[in-house]
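As written in Swiss-Prot, here are the features:
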- R558 to A: Abolishes catalytic activity (MUTAGEN)
- Y564 to F: No effect on catalytic activity (MUTAGEN)
- Y564 to W: Almost abolishes catalytic activity (MUTAGEN)
- Y564 to H: Slightly reduces catalytic activity (MUTAGEN)
- F584 to Y: Slightly reduces catalytic activity (MUTAGEN)
- A591 to Q: Abolishes catalytic activity (MUTAGEN)
- D595, D599: Mg(2+) 1 binding site (BINDING)
- D595, D599: Mg(2+) 2 binding site (BINDING)
- H670 to A, W or Y: Slightly reduces catalytic activity (MUTAGEN)
- G697 to S: Strongly reduces catalytic activity (MUTAGEN)
- A701 to C: Reduces catalytic activity 2-fold (MUTAGEN)
- A743 to T: Strongly reduces catalytic activity (MUTAGEN)
- D747: Mg(2+) 3 binding site (BINDING)
Amino acid sequence: MSRFTSATHGLNLSIKMPISVSQVPSIRSNTSKYELQKLRSTGRSVLQTRRQLAIINMTKRSEADDNDGVERRKGVFHPNLWDDGFIQSLSTVYHEQASYRERAERLIGEVKAVFDSISMGDGDQFISPSAYDTAWVARVPAIDGSSRPQFPQAIDWILLNQQQDGSWGSQSHLSLTHRLTDTLACVIALASWKIESVQIDEGLDFITRGVEKLQSESVPAEFEIIFAELLNQAKSLQLSLPYEHSCLQSLWRKQEPILANGLMDSVAKRSLSSLEEMQDHRMNTDSDGTMHVESFLSSPAVAARVLMRTGNPICLAYLNNVLNKFGDYVPGMYPVDLFQRLWMVDNVERLGIDRHFKKEIQVTLDYVYSYWNGKGIGCGRDSLSPDLNSTSLGFRTLRLHGYNVSADVLEHFKDRDGKFVCSSNPTVGEIRSVLNLYRASLLAFPGEKVMEEAETFARRYLEEIVQKIPPSKFSREIEYVLEFGWQSTVPRWEARSYIDFHGLDTYSPWTIYEMASEKFLELAKLEFNIFNSLQHTELQYLSRWWNDSGMSQMRFTRHRNVEYYTMASCIAMEPSQSAFRIGFTKLCGIATCIDDIYDTYGTIDELKLFREAVKRWDPSAIESLPEYMKSVYMVLYELVNEMAQDTERTQGRDTLDYARNAWEAIIDAHLVEAEWIASGHIPTFEEYLENSKVTSGLHIAILPILTLDVPLPDQLPLQEIDTLSRFHHLASTIGRLSGDMNAYKIDLAHGEESSCISCYMKDNPGTTEGDAHNYANVTISYLMKELNLELMGQHNRVSFLRTSKKPAFDIYRASNYMYKYRDGYTIADKETKNLVMRTLVQAVSL
């Protein structure tokens, strides 16, 4: 057992010595008798006393080194933001109180039951009623020509489901526009059949009050179209509403240009959820007037409108089928068995609770894939036409899980000119479809031109649309996806963000999964907070370890253990992955110290001595080192040995030589960069990248992956996961290019002239810093596609590689986040601080 207790042995903080007394640095004469007596009086053993004295001597030497006459460069960074007192004070109740865990376990069981019901074909019970669609169905007259409703049960549902405030619709929807639309549709349905009911008056009163409030709200174009047309119908029925109100007059004025712009004309195969509100001449028809019934066989409201106009028997059969399923109401969409499954998987993954449902996710995606075809999918297996939303979400989810899906499926959503197009006044359905198209496009493989076209189109569309729609959870979700995409986010950060804007689209005219959505969100919040308690415990241990090791006394280096632990816990969110989180944090902490020694603090002679000590791998090697390096060397030595023991317990294989080789490689590469700095040499771009792939540290950061409970096959050489593998080559190169672009000016300020920017400009005389940035961005874009292929392609031979690449990719993504705006390791008091606060310090409100 090493002196710092193994991460896989809980958080026992006892300190033991792995080396003999003769190997402990001797007590220097500059240790006072008072200090010696004070240490001995605490009852420590001789070995513990000697170690503490070594730390005291190291501290004194570190202070003396500042005035030792050696010219030393200093890094440009701010002090540690999180002192030990603050860390030790962190506390929550969620891990301690069993009631939270018990509630979470019940919710896990309930969500599993939802998955199971859906897989058995009984998922309709989780689809919520749509007051809006039910109102349209209630208006359909009997097909036999009698003066009665064809679907009287829909009238009964309206009469039985008015809210106390006079409105109709889901009470969970806070959007006023949503409630107004539902209520007016239901009032019109009742009035159409001349039903004498106080409920009509109560509904009209709610609308009148709502119109007054509407003046202070920003409303979407979708509402303007739908509500204005409903107002026309209400006026024809002589319903008492404030038609002269300025707000309603404004809606009417806006309606005509919106319709004149051809809302439905230019969009290929898009959602038709608002078609029922268009004027008759805007119905989806061919030039000869033939109507496309298949376009609206997933929308009860559209089917009802067409049935009223045409008596189409397919629409009648469709509505009969839906009401047979749900009784006296209809949902906003049906059938949705494919989209429902994709929605389930997408939500549990984005909320960070997917680890509980791995089996269910596999079964669910196998079902979706069985209906996948070259043109994509619709909402349901019986959909006659694919839609962009279901296809985009399906493509993204299936590719992420390793299914063989071709990007060519997106070609079917272009217009005749081969372009993705949109309407001038889009609906929520269209925006959601384009958002999922953008998310899918970020998983492009090399050579997939349609994915590049989709990304360009969707990004431009979303950037414009987010400026137009009202602030809402949906708009914040769009902003998040645009800002972080796929390569610059990590699971816990995404979960924390998605908890904030998870829910029903705030102004969509229908909802389908209200009950399941509430369960998902409650479970996600509980899981987030329970894990938050474990984070505090682990971080408190790590803070004590850092202090006990003497590393906290090093003034020349960045102290970023809280930030590194935050990254680790954003990547590995399972409680059982403690060894990974702790090992990752320790390794990154010592790697940063060594990086700062080689980048700024050490002399070339000292750096060579440290390299030789690492190659010897013997505690006695510290005698040749400067005082400030001794403690660093011993922490490195013991940590690497400790983690090799952890890995051997997990994998049953000795990985010490592999870990030592990884450290020797990074220190050799650090020395090369130090010599470049000392001599003022600027290498070629290729030479720089080749060396910096190693100094990026990815092959060090991934070592804790070996502690995960993923068996390493006996026949798999360790070199398969080494820095020479293609996956790590790509990730390291992208990481270095991304980091250099944001750290270039800071590095230049403290003497590091070698970076991808300066090397490119040297190789290409006459080019500017902007040219170098453009070249780096183009290179990153290409390499990201290669990296996607490595992660999600069909060629991975060994299950360990497929499984281990995901956390390795998440480490790369975490690094991308840290360098997204600036060097987030050096300047950690801005975006990095926000990451720490939101994913580690603060719990979420239940």
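Backbone N, Cα and C atoms are what each Cβ position is placed from, and that goes for glycine too.
No substitution from the list is modelled in this structure, which keeps its original residues.
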Residue from F584, A591, H670, A701, A743 whose C-alpha is spatially nearest that of D599 (Mg(2+) 1 binding site), among the mutagenesis positions: H670
Other CB atoms within 10 A, centred on A743 (mutagenesis position): 20
Cα within 10 Å of A701 (mutagenesis position) - qualifying recorded positions among R558, F584, A591, D595, H670, A743: F584, A591
Mapped DSSP class for A743 (mutagenesis position), helix or strand or coil: helix
In the chain carrying F584 (mutagenesis position), residues 6 or more apart in sequence that have Cβ under 8 angstroms from it: Y564, Y565, M567, A568, I571, A572, A701, P704, I811
Which of R558, H670, all mutagenesis positions, has a Cβ with the fewest other Cβ atoms inside 10 Å: R558
Proximal residue to H670 (mutagenesis position) among recorded positions R558, A591, D595, G697, A743 (C-alpha distance): D595
Which same-chain residues, if any, lie at least 6 apart from A591 (mutagenesis position) yet have Cβ under 8 Å of it: I666, G697, I700, A701
Number of Cβ atoms other than its own within 10 Å, given for G697 (mutagenesis position): 25
Same-chain residues at least 6 apart in sequence whose Cβ lies under 8 Å from D595 (Mg(2+) 1 binding site): H670, T695, G697
Cβ atoms near Y564 (mutagenesis position) (within 10 Å, other residues, all chains): 23
Per DSSP, three-state class assigned to G697 (mutagenesis position): coil
Residue pair A743 (mutagenesis position), R558 (mutagenesis position) - Cα distance, angstrom, rounded: 15
Reduced DSSP assignment, H670 (mutagenesis position): helix
